[in-house]
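According to Swiss-Prot, the protein has these features:
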MUTAGEN   GLY357 to Ser  In ref4-3; Semidominant dwarfing and decreased accumulation of phenylpropanoids. Reduced phenotype; when associated with H-361. No effect; when associated with L-873
MUTAGEN   ARG361 to His  Partial reversion back to wild-type phenotype; when associated with S-357
MUTAGEN   ASP601 to Asn  In ref4-1; Semidominant dwarfing and decreased accumulation of phenylpropanoids
MUTAGEN   PRO873 to Leu  Reversion back to wild-type phenotype; when associated with S-357
Amino acid sequence: MAPSEFQPSLWESVTSLIRSAQEKNVDPLHWALQLRLTLASAGISLPSPDLAQFLVTHIFWENHSPLSWKLLEKAISVNIVPPLLVLALLSPRVIPNRKLHPAAYRLYMELLKRHAFSFMPLIRAPGYHKTMNSIDDILHLSETFGVQDQEPGSILLAFVFSIVWELLDASLDEEGLLELTSNKRSKWPSSPHDMDLDGLENSVKRNENHDALEKANTEMAIELIQEFLQNKVTSRILHLASQNMESKTIPRGEFHAIVSSGSKLALTSDSALWLPIDLFFEDIMDGTQAAAASAVENLTGLVKALQAANSTSWHDAFLALWLAALRLVQRENLCLRYCFFMHMLEILSEERDPIEGPVPRTDTFLCVLLSVTPLAVANIIEEEESQWIDQTSSSPSNQWKEKKGKCRQGLINSLQQLGDYESLLTPPRSVQSVANQAAAKAIMFISGITNSNGSYENTSMSESASGCCKVRFSLFTLKMFVVMGVYLLCNISCWSLVMKGSPLTPSLTNSLITTPASSLAEIEKMYEVATTGSEDEKIAVASILCGASLFRGWSIQEHVIIFIVTLLSPPAPADLSGSYSHLINSAPFLNVLLVGISPIDCVHIFSLHGVVPLLAGALMPICEAFGSGVPNITWTLPTGELISSHAVFSTAFTLLLRLWRFDHPPLDYVLGDVPPVGPQPSPEYLLLVRNCRLECFGKSPKDRMARRRFSKVIDISVDPIFMDSFPRLKQWYRQHQECMASILSELKTGSPVHHIVDSLLSMMFKKANKGGSQSLTPSSGSSSLSTSGGDDSSDQLKLPAWDILEAAPFVLDAALTACAHGSLSPRELATGLKILADFLPATLGTMVSYFSSEVTRGLWKPVSMNGTDWPSPAANLASVEQQIEKILAATGVDVPRLPADGISAATLPLPLAALVSLTITYKLDKATERFLVLVGPALDSLAAACPWPCMPIVTSLWTQKVKRWSDFLIFSASRTVFHHNRDAVIQLLRSCFTCTLGLTPTSQLCSYGGVGALLGHGFGSRYSGGISTAAPGILYIKVHRSIRDVMFLTEEILSLLMFSVKSIATRELPAGQAEKLKKTKDGSRYGIGQVSLSLAMRRVKLAASLGASLVWISGGLNLVQALIKETLPSWFISVHGEEDELGGMVPMLRGYALAYFAILSSAFAWGVDSSYPASKRRPRVLWLHLEFMVSALEGKISLGCDWATWQAYVTGFVSLMVQCTPAWVLEVDVEVIKRLSKSLRQWNEQDLALALLCAGGLGTMGAATELIVETCHQH
């Protein structure tokens, strides 16, 4: 059927010309020119797709002859048919019939060689779109490769890729190798569909010339493939195809971004560029707040972000991670080589922690080094290797274990290189011999090797490291650090006895409590006893699990935590009915578990492992059950201690309160121009996080691979939990929120709550009221509550704990009012509060929230801390002030001075005075620690929120009580300055920048800059003469949580970054040198890769890295989002009035600093891929920022910054995004990518524009293909 464009008469003329040429054997060129004139006179647009289809259809196979091929080739040469369309028409006809017609196959490849590499004429031709659509209709490329947009550039890419693929399959088929491929057959037609007996007979009767031609054809096909791979245009097109084509038969190649030398940032592997890891480690060691997020997950994302941004190998990334973890331990004056032996050999008892107080101890620091860090590494390796799970899930041999990716090899190399840091791993000479024997025993135990002669003298600790790592790698636990195996020598026999079935005698139990388990099997054995053993055995297991295995069993710590959380939620019996909770029957067992996990270090360890939401979900049912019943039943523990439901409830409830900032003063919510950044932790929030994690876990290949590490004997319920399931807890929380937000509602006389309040007041002030009755009138407006000294209220107070908590705010209000009016003395008030807290320790939470809210409301007159009515700070207040000044000396921050009569006139708000007076009545021991750690952070934040010098006064009172805590308390007090003074925060940030960059050294340490200058010797390092000056980074880590409005930090950090860049340029680039670098031979304005700029660029990257870390640590995801959406666009729009200093180098360096700052901040918050939960927010914010960028480039937005800064920022940002975070580009709107690429081309950034399009996926693949052709044509 004739093409529609041709009239019948014209069609007949063309047919006649073809037949005449074949019959008369005319010159093909003469025939082609004559045909061109005929078509032109008929008004046919050339080249003509319809003519190409007609010619190919006419020739194959009825008129197939050598002359026909010559006519076709000349038709292409004189441009009357599109070359690529002819090739597309020939491919499905010739290649499948190559064995029947080897000559045709040869001629087809000759046409490929001549015309398959010329794309520019096609792209510029007016019929480009029509031609490519015709090719798609013929070869069905859109359907084959999933090209949805059907852009001509995308079809062109698919066509080139299909040609190479067809040639490759044909060559493999000729050599009999096609069956060895994964699909066993070609994706394309490789044999004729109309093969008949004649064809087979002809195939059998091939002569030697025929065979030789086939062999020559195979050789030519391979040469053509090689040419496609070497040609400048087609090689880039093929690379683009392999990067974006979604097909199981196309292996995705690694992405290598092509970035112009004028726009690529100078990336270095300087160790200082890993500084964010050190800051992160210090930040997670702050124990004042339990984090709902997992430190392991956050560290995983951080390391991946830095590895991508620094363009380093995984070996360098993991080595930097290990060294940062080691520095964390050493900054706390804990020598790692001592710490292991401290718990093993008990010979270094003289070693002491650097600072005493309610702060993380040795075990927590080692948890970061030996548990959190290895788990983060395991996550990274599992992400890489999880891609093989689905492919080998049906394999009985678990072949995935044999596939080692780059991450795993990088880990092994980094561990091997740690041997260069022998000083960190070598024990003191005094214990060298014992240490070597310990190392040998550890190797023998882990490896299962026995030594017949018992001699270990020739084994060293370094060998222990190597042996342990090899063994643990083979088991794929990935939890072995260089010296982890050493602690396993401690009383290994006690765990061996358990595994052999020995009963848990008291002596064996004590040994197991103090000796960490060495394997998951041992913990599973304990779990089995806890679920099936007797009551005494269950209690023994609870003590064992909360002992050394939890605190120092770093290789199995994550498993112990999960087992404990699971045991806190025992399943209900099948025959349970009614409202009675089955948890009551497990009271002694649960109490031991709850007490065991209450220490500061333990809660911190749970937080580091991200188990806080799961723990909250386990604690809420316990609180609901034990708080709802009357305490008529008591239980006796094996220690002889008598407990009631109130005791179990108080322990569980105070532990639950510590999991979020329940004491957060309302002041932090109502002051400032903006609300607090990020979600405010609450019971609902913790349950939401728990439900989401459990619902999502196990659905991704990475999670399924991670589950291989976990125990199979436990099955955690994934059913969602909501607050509605706990009505009494929900009622208390609603009252708690009301108490924090407003004054108490009126209490009705004669109500049940009124009677409970009366009974509690009678109990609290029984001694004070022996002389008669006393009226305590609360300020809330409730009726007068009378207490009588003669009433015995003990029977009346056998009430559910929730009922007592409901009445507690009214009790406190009445007591505080009575004290304010003089009806109660301060000492009597403190004594009464202590009686209430002893009766039900859970009321401490109510005291904290009530007193905090009352201080915030400011309705109470201050009281004089004169030593008569209230305790006096006079003994050491001046000393405390001096030491605060000493701590802040390096920052240049001014400390408010007390007036001359300040000591004698020291006052505190009445609620704060009552709370601090209560706390100093406690005796510090293990029994009260779990309750004081609830009050301590609240007291600290409450005092910090009050005017100066409330915090020094509180600190003075506590240092008088606990002198060994003085360093901790004074350091905490120094943070108050930053809570009240925004300028002090800015000065501290400035100190962080100048000290890290070594710009204005205030000490020999600061002159070198880097991590050591920023973080110094850690928190509270002590020398002779008391606590030392705090390094600015450590101080900022400790104070940023108390900054009321963190939104201003983005602008200040940005300003400090710009100032630092100017200082760097002034110091590193003299004006004369800068002028010489203004023009480089490649035509770009600035030469980033020049040697003269390398040092400056390293410092600029370090400054940007510091700034990004501070933004992320200070405000998390929301603050980074504000930086990208608001702060940066506002900065570029604003006029800064800067001069073109140093030949324009300062503006350029500022642009690159901003680019790295923006990319790194975003990578910290969102992650570099989609595995990070926060990555769901990334596309919207990134689109807004790129839309702003494109609009400014198109002239729709006027900029106020230096043009060189803007140009450097745009090219730098795009370069880093394409090279380091290519996954981001795939999430951006295709049209924005195309517009941005077009603007970059206008700046002569052709390669960068191309790299951006190449990273844009299928949506920009067509535009990238066309740009490849145009760019190569220009060159």
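Glycine too: its Cβ is placed from the backbone N, Cα and C atoms.
ARG361 (mutagenesis position) is 29 Å away from PRO873 (mutagenesis position) when you measure Cα to Cα. ARG361 (mutagenesis position) counts 18 other C-beta atoms within 10 Å of its own C-beta, drawing on all protein chains shown. Sequence-distant neighbours of ASP601 (mutagenesis position) (same chain, six or more apart, CB under 8 Å from its CB) are PRO360, ARG361, ASP363, THR364, PHE551, listed in sequence order. Secondary structure from DSSP puts ASP601 (mutagenesis position) in a helix. Secondary structure from DSSP puts ARG361 (mutagenesis position) in coil.
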